[in-house]
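Asker: Let me begin by handing over the structure; questions about it come next.
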Amino acid sequence: MASFLKKTMPFKTTIEGTVNGHYFKCTGKGEGNPFEGTQEMKIEVIEGGPLPFAFHILSTSCMYGSKTFIKYVSGIPDYFKQSFPEGFTWERTTTYEDGGFLTAHQDTSLDGDCLVYKVKILGNNFPADGPVMQNKAGRWEPATEIVYEVDGVLRGQSLMALKCPGGRHLTCHLHTTYRSKKPASALKMPGFHFEDHRIEIMEEVEKGKCYKQYEAAVGRYCDAAPSKLGHN
């Protein structure tokens, strides 16, 4: 994997789909350090803008889905970096507490020295008077995903909270399946672990049309609460 990924890696993404029937298409470019788990990108809405909903519901597919950029500690095998040069895919369902539902599929590949992401989105049932469709979301709180192996692929589950006006939070559950394009026999699979993510929309460059985003991510065991039985 070291020969394919550098300390600074550029990436580009295409995200398209519909939310409550509204079609959109976004493109983005950025770079980051895969081994330190940090990345920044700029995303532009090239069709369907300005977005009539909060961009936040797409931002998790931009970066929370950019799994190459995670700093793993405690010797955890890096499933995603091992997957190159072939790459990997993931499928995710996100269920919001107000009834909103979003599905996403992402393909990660390597084109020369550049990571390429292609994302398809389908969002439905977001209430017209809710913070998503009213575009009143504030920020994502930091979140932790639990990650574990099932039949040669990785599964992830997490609870995320979107800060809204008045001190409220809109929560959502994410269920994701990660699939390497390499056979499981060619990979060293990680055990049960946690991945901490912090996603920040740094700037809305043009309202509903252009955003700058940052993420930091760390993969870890439960080291802060050590096991007396020697478990990770």
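Counting starts with 1 at the first residue shown.
Cβ coordinates are placed from backbone N, Cα and C, and glycine is handled just like the others.
Just the original residues are modelled here, none of the noted substitutions.
Annotation of the published mutagenesis T68 to A in Swiss-Prot: Increases fluorescence; when associated with S-143; the original residue is retained in the structure shown. Looking at Swiss-Prot, the entry for mutagenesis of A143 to S says: Produces a fluorescent form.
For each feature listed, report its degree of burial, its nearest neighbours and the pertinent distances within the displayed model.
Answerer: Long-range Cβ contacts of T68 (mutagenesis position) within its own chain (separation 6+, distance under 8 Å): L5, M9, F11, P34, F80, K81, F84, T108, L115.
According to its DSSP assignment, A143 (mutagenesis position) is in a strand. Sequence-distant contacts of A143 (mutagenesis position), defined by Cβ-Cβ distance under 8 angstroms and a gap of at least six in the same chain, are Y64, S158, L159, M160, A161, D196, H197.
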